[in-house]
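Enquirer: Supplied in structure tokens, the structure appears directly below.
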Amino acid sequence: MGTFCSVIKFENLQELKRLCHWGPIIALGVIAICSTMAMIDSVLWYWPLHTTGGSVNFIMLINWTVMILYNYFNAMFVGPGFVPLGWKPEISQDTMYLQYCKVCQAYKAPRSHHCRKCNRCVMKMDHHCPWINNCCGYQNHASFTLFLLLAPLGCIHAAFIFVMTMYTQLYHRLSFGWNTVKIDMSAARRDPLPIVPFGLAAFATTLFALGLALGTTIAVGMLFFIQMKIILRNKTSIESWIEEKAKDRIQYYQLDEVFVFPYDMGSRWRNFKQVFTWSGVPEGDGLEWPVREGCHQYSLTIEQLKQKADKRVRSVRYKVIEDYSGACCPLNKGIKTFFTSPCTEEPRIQLQKGEFILATRGLRYWLYGDKILDDSFIEGVSRIRGWFPRKCVEKCPCDAETDQAPEGEKKNR
């Protein structure tokens, strides 16, 4: 694909810091172990280079490694593309259809979302991937998806090498008996014997690499199918969630309207071409998008504003009655709170007695919300939001009516 024609560019050397994270360290470690062991097993014990098949096999292994690493680093260092700081639409009246990001001090372009990890508004944000320590979005979606495709394919090849190496070295002969047909693989062994014997250490290492290869094939293969489903529908993971909430909002308030997702062009091929191009550069500029008939540039952002307003209506005000340090699994808040801590990268927030929180969602023993600050609406002041134990707060009696919208508001929505 055209992704291979693109050039990895470093805006600055700070991008190299993305490698100093557990995600890339594990990912690159798995790639290194599987590719290195596949080459060693092939050359020493299974398919020697002096045979035609062995040479072709070795070249294919190198090719898999190069393509996997290229798309991996492309996805990591090219990045998703960020909305320019201070961005606003050309027509000033259009700002009424957009949300404002206080951190970036810019309006959120259609399909963009603010990432807490990257601390920027990301174009066509799908998710923040810990394995590349970057977001998956507009500019790197193709490279990321190709990596998800190539990694399982390379691991399947490597797994075949591992299995055949262990089989031929342990049994010295491989035969399939179908009536009178026999396939003799004994020629795959070195004659004379290899310089390095296939001992216990080699067997254990090959078996470990086989486990990594099979696990990667299953896990990354599933992620590839999820991403292809997203691409063919031209709908990111976040946008799928927005669409579901739109349907819930319409059903909850019994509205006489239908939400139509604006970016699905009605053709899987047209949706596919927006991400994968021969030039390696995705269609558009990441700020404006082609939409289906009957929709416009702000169809989705208007729905987001409606959901945000609905979120404020449904939010509940709480007062902090116990201090909370912000620990991930606080044992001093009870055993149930400790073991039911949310499995998410979303932050926990410190609480001090007397503070007020506006909770928007929650679990049985945990709540998620924003601290109510006097200067929370001043431009440039970041919101303080995250998870906290439910037992640390109590509902404010005067705000009990905010648990659900008044009937009058439901009719007006």
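Placement of Cβ uses the backbone N, Cα and C atoms for every residue, glycine included.
Residues or ranges marked as domain 'DHHC' in Swiss-Prot: 99-149. Residues annotated as active site, S-palmitoyl cysteine intermediate in Swiss-Prot, with similarity to another entry given as evidence: C129. Marked as domain 'SH3' by Swiss-Prot on the basis of sequence analysis: 313-398. Among the mutagenesis experiments that Swiss-Prot reports, C343 to A is described with the note: Abolishes palmitoylation, leading to impaired homooligomeization and decreased catalytic activity; when associated with 328-A-A-329. Swiss-Prot lists E409 to A among its mutagenesis entries, and the accompanying note reads: Does not affect localization to the endoplasmic reticulum. Under the heading of mutagenesis, Swiss-Prot lists K410 to A and annotates it as follows: Impaired localization to the endoplasmic reticulum. The annotation that Swiss-Prot gives for the mutagenesis experiment K411 to A reads: Impaired localization to the endoplasmic reticulum. Per Swiss-Prot, mutagenesis N412 to A is noted as: Does not affect localization to the endoplasmic reticulum. According to Swiss-Prot, the mutagenesis experiment R413 to A carries this note: Does not affect localization to the endoplasmic reticulum.
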Enquirer: Among C129, C343, the recorded positions in question, whose Cβ has the most other Cβ atoms within 10 Å in this structure?
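Expert: Selected residue: C129.
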Enquirer: Taking helix as H, G and I and strand as E and B in DSSP, count the residues of the domain 'SH3' (313-398) in helix, strand and coil.
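Expert: So the domain 'SH3' (313-398) is made up of 15 helix, 29 strand, 42 coil.
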Enquirer: Using the alpha carbons only, what distance in Å do you get between C343 (mutagenesis position) and C129 (active site, S-palmitoyl cysteine intermediate) once rounded?
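Expert: About 16 Å separate the Cα atoms of these two residues.
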